[in-house]
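Student: After the structure tokens below, expect a handful of questions from me.
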Amino acid sequence: MAPPGPASALSTSAEPLSRSIFRKFLLMLCSLLTSLYVFYCLAERCQTLSGPVVGLSGGGEEAGAPGGGVLAGGPRELAVWPAAAQRKRLLQLPQWRRRRPPAPRDDGEEAAWEEESPGLSGGPGGSGAGSTVAEAPPGTLALLLDEGSKQLPQAIIIGVKKGGTRALLEFLRVHPDVRAVGAEPHFFDRSYDKGLAWYRDLMPRTLDGQITMEKTPSYFVTREAPARISAMSKDTKLIVVVRDPVTRAISDYTQTLSKRPDIPTFESLTFKNRTAGLIDTSWSAIQIGIYAKHLEHWLRHFPIRQMLFVSGERLISDPAGELGRVQDFLGLKRIITDKHFYFNKTKGFPCLKKAEGSSRPHCLGKTKGRTHPEIDREVVRRLREFYRPFNLKFYQMTGHDFGWDG
């Protein structure tokens, strides 16, 4: 038999060589796929765990939760890595992202907050309430562990427009057990047909022991609002910030004037017939200040003990005192005290030494503290006479003399 030729020998030696190369290629491919899988798992883990880290630091409130080693808006607790059992749950959750609150409506409470440089007063800033305060959840780690939930509000600031509702809400947000929507939901007056599920979804997440709040000052003058809120929960606590109705009306007009400089004068809008001294109660700036009339609708659905009436004047002169009453009413520990405030002489009202989650002073923005136009003294006198009987009735109904007729 003839010995194998060169071609046959080459074919025989090439076969084991090709099998060896194939096995090496397969091994490298498996190693590459395994490495990619491990990298993917690690990347997913890092993304999931990034929430607590991001939540511990930050700049402006709109861009993210501000902080200084604590988590904004919640109990001041240090973030620690979860136990092994909790890590497993944590890995199954999507990466947490902040939700911006809905844009505020044009209802007269558009005030923003200004962040000041330490030692300065009235400096412009970049964070705000309403449209610019981010809903940074309290205890981000706890929320990532599915320990927080969205609840319907247990307390609502229902009024009044230009009474000081924005200031009250922002002061309350300093409290670690208060979680509030920054923007005004306007659910019970404009969006009721969207349903309670939609309303609940607007709320920030809360932990056990925390209170969910919102404020929409137009509720107080909305006829349907009392019945609608009662239908949601008869136990809802209601807060009304009231102010001298004459001053409130002028402030209301001043705000409108800043947006529409071509409107008639305050004096011409106040009277149906100035000669006869007949006040035009259909003008909203006047109508809102008839507090006793609006309160009657609320008392048909809520007992007076479930309503707290906050003085807008005292909120300026003694913010800590009024906040003490509010905290008691809400069943909260008195954490907000004098140490949280300083009086800004330039603006003429108190500011927070430390706003929610910030290490710098915050004041209500440029839209607050506008200079009021000069109003005819005779018009002011007639307005005071008009409001006096309504004020006296309001004092009797609430059991509190606000001193607007002194």
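Keep in mind that glycine also has a Cβ here, set from the backbone N, Cα and C atoms.
According to Swiss-Prot, the protein carries these features:
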{"type": "MUTAGEN", "residues": "LYS161 to Ala", "note": "99.6% loss of enzymatic activity"}
{"type": "BINDING", "residues": "LYS162, GLY163, GLY164, THR165, ARG166, ARG243, SER251, LYS368, GLY369, ARG370, THR371, HIS372", "note": "3'-phosphoadenylyl sulfate binding site"}
{"type": "BINDING", "residues": "ARG166, 184-190, 215-218, 255-259, 283-284, 367-370", "note": "substrate binding site"}
{"type": "MUTAGEN", "residues": "GLY182 to Ala", "note": "No effect on enzymatic activity"}
{"type": "MUTAGEN", "residues": "HIS186 to Phe", "note": "Abolishes enzymatic activity"}
{"type": "MUTAGEN", "residues": "ASP189 to Asn", "note": "99.1% loss of enzymatic activity"}
{"type": "MUTAGEN", "residues": "ARG190 to Glu", "note": "32% loss of enzymatic activity"}
{"type": "MUTAGEN", "residues": "LYS215 to Ala", "note": "99.9% loss of enzymatic activity"}
{"type": "MUTAGEN", "residues": "GLN255 to Ala", "note": "99.6% loss of enzymatic activity"}
{"type": "MUTAGEN", "residues": "ILE288 to Ala", "note": "65% loss of enzymatic activity"}
{"type": "MUTAGEN", "residues": "HIS362 to Ala", "note": "No effect on enzymatic activity"}
{"type": "MUTAGEN", "residues": "GLY365 to Ala", "note": "43% loss of enzymatic activity"}
{"type": "MUTAGEN", "residues": "LYS368 to Ala", "note": "99.9% loss of enzymatic activity"}
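Each of the listed features needs to be described in terms of its position in the shown structure.
Tutor: Packing around LYS162 (3'-phosphoadenylyl sulfate binding site) is summarised by its Cβ count: 26 other Cβ atoms lie within 10 angstroms of its Cβ, all protein chains included.
HIS186 (mutagenesis position) falls within neither a helix nor a strand when secondary structure is assigned with DSSP, and so counts as coil. Counted within 10 Å of its Cβ, the other Cβ atoms near HIS186 (mutagenesis position) come to 18, all protein chains included.
In the structure as shown, the Cβ atom of GLY182 (mutagenesis position) sits within 10 Å of 27 other Cβ atoms.
Taking Cβ-Cβ distances under 8 Å and a sequence separation of 6 or more, the neighbours of ASP189 (mutagenesis position) in its chain are THR216, SER218, TYR219, THR222, GLU224, ALA225.
DSSP classifies LYS215 (mutagenesis position) as strand under the three-state reduction.
Counting Cβ atoms from all protein chains shown, GLN255 (mutagenesis position) has 20 others lying within 10 Å of its own Cβ.
Counting every protein chain shown, the Cβ of ILE288 (mutagenesis position) has 23 other Cβ atoms within 10 Å. For the recorded site, ILE288 (mutagenesis position), the DSSP three-state label reads coil.
A 10 Å cutoff on Cβ-Cβ distances gives HIS362 (mutagenesis position) a total of 24 other Cβ atoms nearby, all chains included.
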Student: Return the single residue from the recorded positions list (LYS161, ARG166, ARG190, LYS215) that has the minimum number of other CB atoms within 10 Å.
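Tutor: Output over recorded positions LYS161, ARG166, ARG190, LYS215: least Cβ neighbours within 10 Å is ARG190.
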Student: Return the residue, from the listed binding-site residues THR216, SER251, with the maximum count of other C-beta atoms within 10 angstroms of its C-beta.
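Tutor: It comes out as THR216.
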Student: Nearest to GLY164 (3'-phosphoadenylyl sulfate binding site) in three-dimensional space, by Cα, is which of the mutagenesis positions GLY182, HIS186, LYS215, GLN255, ILE288?
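Tutor: That would be LYS215, the closest of GLY182, HIS186, LYS215, GLN255, ILE288 to GLY164 (3'-phosphoadenylyl sulfate binding site).
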Student: Reduced to three states, what secondary structure does DSSP give ARG166 (3'-phosphoadenylyl sulfate binding site)?
Tutor: helix
